[in-house]
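These notes concern the structure reproduced below.
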Amino acid sequence: MHCITRGALAYGRGERGWATVGRIICISNQKGGVGKTTTAINLAASLASAERRTLLVDMDPQGNAGSGLGIKQDNITGTIYEALLNDRPIQELLHPTELRYLQVVPATPDLTGAEVELVNQDNREFRLRDALRPLAAEYDYIIIDCPPSLGLLTLNALAAADSVLIPLQCEYYALEGLSQLTHTIDLVKQGLNPDLKMEGILLTMFDSRANIAHQVVEEVRGYFKKQVFEVIVPRNVRLSECPSFGKPIILYDIKSKGCESYLALGRELMKRDTPKSPRRRVA
């Protein structure tokens, strides 16, 4: 626990009390294997280690965000499915984690059926937004882990979010599907959520030995400019190991390169949120 305190101190706590309505950030990329869930877990853990009240909502039927934080299937008392389809208050679905300031709303494979079941629901694209509304003042950050698709579950996340963070692996097919995702974001802004913003693109799985990785970084930074986060997440063995132990990297190996990168991402994100920043109003 002492090492987490030191990690949190590295951020600097700044002014407390100004973030009365937390920001909702969804982590999305319809292409699988880009580090989406890894980013959701470890960004949430990094923010929590800085004593930011953080909620991680798992909208991926694979349920890896919950299991990656040590939530065992046998111990799950409620999932996001129940909030979306059964109108169960989301306050009843919160699960604690090893980090004091981090809670999670888990998912199970039952969520797969929600794509079909939501079709006939009233306000089907706004079910998550309405479920999260009572929690708006309880958290500094709500992180949503989206499924690797652009169906109704992802649309719910985009409609509920203030911004989208897109993980992008530093590999040959990195930009494949990115244009489709940005097009979907534009459509959501036109209809479901006019205030939705691009939080940024996070370059992941960077291998400094591979020329193609450097080329991807150059190409993405050249095209998206300031929309790309400064930090780059490297390929890291410890980062790939920690989910099997049910721990975020900050609890598994705080000295690893993977941990350093996600702590840096948390710092970079929090620098954008100053007391002068306009806060979202609760409708």
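Backbone N, Cα and C define each Cβ position, glycine as well.
Classification of Lys31 (mutagenesis position) by DSSP places it in coil, neither helical nor stranded. Quoting Swiss-Prot on the mutagenesis of Lys31 to Ala: Probably does not dimerize, no longer binds DNA in E.coli, still interacts with PadC.
Listed in Swiss-Prot is the mutagenesis experiment Gly32 to Val, annotated as follows: Probably does not dimerize, no longer binds DNA in E.coli, still interacts with PadC in M.xanthus. Listed in sequence order, Pro148 are the same-chain residues at least 6 apart in sequence whose CB falls under 8 Å from the CB of Gly32 (mutagenesis position).
Record note (Swiss-Prot), mutagenesis Lys36 to Arg: Probably cannot hydrolyze ATP, remains dimeric, binds DNA in E.coli, forms multiple foci in M.xanthus. The unchanged residue is displayed. In the three-state DSSP reading, Lys36 (mutagenesis position) counts as helix.
Classification of Asp60 (mutagenesis position) by DSSP places it in coil, neither helical nor stranded. Mutagenesis annotation in Swiss-Prot: Asp60 to Ala, described as Probably cannot hydrolyze ATP, remains dimeric, binds DNA in E.coli, forms multiple foci in M.xanthus; the structure shown retains the original residue.
Listed in sequence order, there are no same-chain residues at least 6 apart in sequence whose CB falls under 8 Å from the CB of Arg209 (mutagenesis position). Secondary structure at Arg209 (mutagenesis position), taken from DSSP and collapsed to helix, strand or coil, is coil. Here Swiss-Prot notes a mutagenesis experiment, Arg209 to Ala, with the remark: No DNA-binding alone, in presence of PadC binds DNA in E.coli, still interacts with PadC in M.xanthus.
Looking at Swiss-Prot, the entry for mutagenesis of Arg238 to Glu says: No DNA-binding alone, in presence of PadC binds DNA in E.coli. Secondary structure at Arg238 (mutagenesis position), taken from DSSP and collapsed to helix, strand or coil, is helix. Note: Arg238 (mutagenesis position) has non-local neighbours Ile249, Tyr252, Asp253, Ser256, Lys257, Gly258, Cys259, i.e. same-chain residues 6+ apart with C-beta under 8 A of its own C-beta.
Annotation for Asp60 (mutagenesis position): spatial neighbours Thr37, Ala107, Leu111, Asp145, Cys146, Pro147, Pro148, Leu153, criterion Cβ-Cβ under 8 Å with sequence separation of six or more.
Cβ neighbour density within 10 Å is lowest for Lys31 among the mutagenesis positions Lys31, Lys36.
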